[in-house]
Amino acid sequence: MNPNQKIITIGSICMVVGIISLILQIGNIISIWISHSIQTGNQNHTGICNQGIITYNVVAGQDSTSVILTGNSSLCPIRGWAIHSKDNGIRIGSKGDVFVIREPFISCSHLECRTFFLTQGALLNDKHSNGTVKDRSPYRALMSCPVGEAPSPYNSRFESVAWSASACHDGMGWLTIGISGPDNGAVAVLKYNGIITETIKSWRKKILRTQESECTCVNGSCFTIMTDGPSNGLASYKIFKIEKGKVTKSIELNAPNSHYEECSCYPDTGKVMCVCRDNWHGSNRPWVSFDQNLDYQIGYICSGVFGDNPRPKDGPGSCGPVSADGANGVKGFSYRYGNGVWIGRTKSDSSRHGFEMIWDPNGWTETDSRFSVRQDVVAMTDRSGYSGSFVQHPELTGLDCMRPCFWVELIRGRPEEETIWTSGSIISFCGVNSDTVDWSWPDGAELPFTIDK
């Protein structure tokens, strides 16, 4: 083969290899394009199977499963309380990025439970945590994270600018209520699935405030209670009925000898029961029960096992306010079972220390101080704080009843400890009809932090 023939042969081979390579590249590009078109095309697909038509509605980035939480079930029968969650937020925050918070609470949809909390716009062990003992500031916000996780910038979702708040799920979306603004003109901003739907202006111009725990949803409507007026005297109390973020009805309670703040509410057989804080003149807790038309009844827990703090030693109770040590108070809760009542309270009668659950089988209607069950969850030597109720609907648990649960805030820092900040962690428990245990689940953080020295 002469040199010219060699050149022609080599050139021909190179040309064939090049053409094959080009065809393969074109095929690869076509394959990628087809695959991409399938993934990003119309997300409403209709398929035919055995002559039946099935339509799939795919919602990108969002779970499209929805139900209506009816709230028609009665509370589950229980014998005690099982530990549900503990976030250890202060302990983790000594080294990690954890928000300075207070007023945490828990609320559950039919799919998950979330911890909601009011941040101070600051992290633990950072200079901006200085002075966070203050309740109301423009830096506070309602945020949420998965239950049991320490609240950090990496796992938390912004909900609303707020220094007082509530939130609940109706089975189709989250309702959040965030109150912010000056003491003499605060505004509650209502959001449904993150979109502003309504606002409520302070009507007494004296620190509009709400529950600091979950609102309550029944048959697609959600209910909350707000207070406006003095914390040490008669104020104004309103119940709001809300549907998909819009107020459809409201009433003002006629309660001239009662004081309702920071109510802990739950659904029970289609009605709503709220147990609240009397900061005016009661060491027992006031309650209000209402139906979906906002027809209501009011009263006080009669038991001589008193639920507020400060409070007198247990003794003769009253179905009206017990005035001994009745001034001031702390957010709390109870669960009614017929004539009986589970009472959650601090173990100390003069400070926010310890926590216990007490079953008084006649305490809703009788004034004696006899009880049959006491379960300790935080020791007297450890700090506690606010507490509140939340429920797990049958749509979440698969039970045929409403599971009662509660949370306890574990406050740390100022004014009791030598720190520049005030924050808290949270523990929670749910009612079970099986074995439980007495123990203490304290916050457990070793103070002071580096920033405090």
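Glycine residues also receive a Cβ, built from the backbone N, Cα and C atoms like all the rest.
Residues as originally present; substitutions not included.
Remember, predicted model here, so these are calculated numbers, not experimental data.
Feature annotations, courtesy of Swiss-Prot:
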ACT_SITE  D135  active site, proton donor/acceptor
ACT_SITE  Y386  active site, nucleophile
BINDING   R102, R136, E261, E262, R277, R352  substrate binding site
BINDING   D278, G282, D308, N328  Ca(2+) binding site
VARIANT   I53 to S  In strain: A/WSN/33
VARIANT   N57 to K  In strain: A/WSN/33
VARIANT   N130 to R  In strain: A/WSN/33
VARIANT   N130 to Y  In strain: A/NWS/33
VARIANT   V133 to S  In strain: A/NWS/33
VARIANT   N232 to D  In strain: A/WSN/33 and A/NWS/33
VARIANT   P316 to T  In strain: A/WSN/33 and A/NWS/33
VARIANT   R414 to Q  In strain: A/NWS/33
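A map of Swiss-Prot features onto the structure.
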residue : record                   : contacts (Cβ under 8 Å, 6+ apart)
R102    : substrate binding site   : F117, L118, Q120, D135, G385, E409, I411, T422, S423, G424
V133    : variant position         : G413, R414, P415, W421, T422
R277    : substrate binding site   : H259, Y260, E261, E262, C263, R285, D308, G329, V330, K331, G332
D278    : Ca(2+) binding site      : S258, H259, Y260, E261, N284, R285, P286, Y300, D308, P321, G326, G329
N328    : Ca(2+) binding site      : N279, P310
R352    : substrate binding site   : N309, V330, T346, R383, S384, G385, I411
Y386    : active site, nucleophile : E103, E212, E262, V330, K331, G332, V408, E409
Rounded inter-Cα distance in Å - G282 (Ca(2+) binding site), P316 (variant position): 14
Which of D135, E261, E262, D308, the listed recorded positions, has fewest other Cβ atoms within 10 Å: D135
Cβ neighbours of P316 (variant position) where a neighbour is any other Cβ within 10 Å: 10
Nearest of the variant positions (N130, N232, P316) to R136 (substrate binding site), judged by Cα-Cα distance: N130
Maximum Cα-Cα separation (Å), residues R102, R136, E261, E262, R277, R352 listed as binding substrate: 21
Extra residues within 8 Å (Cβ to Cβ centroid of D278, G282, D308, N328), Ca(2+): H259, R277, N279, W280, H281, S283, N284, R285, R311, P321, G326, A327, G329
Whole-number Å value for how far N130 (variant position) lies from N232 (variant position) (Cα to Cα): 29
Spatial separation of N130 (variant position) from P316 (variant position) - C-alpha basis, Å: 44
C-beta crowding around N232 (variant position), within 10 angstroms: 11
In the chain carrying N130 (variant position), residues 6 or more apart in sequence that have Cβ under 8 angstroms from it: I420, W421
Assigned conformation of D135 (active site, proton donor/acceptor) - DSSP reduced to three states: coil
Secondary-structure category, per DSSP, in which D278 (Ca(2+) binding site) falls: coil
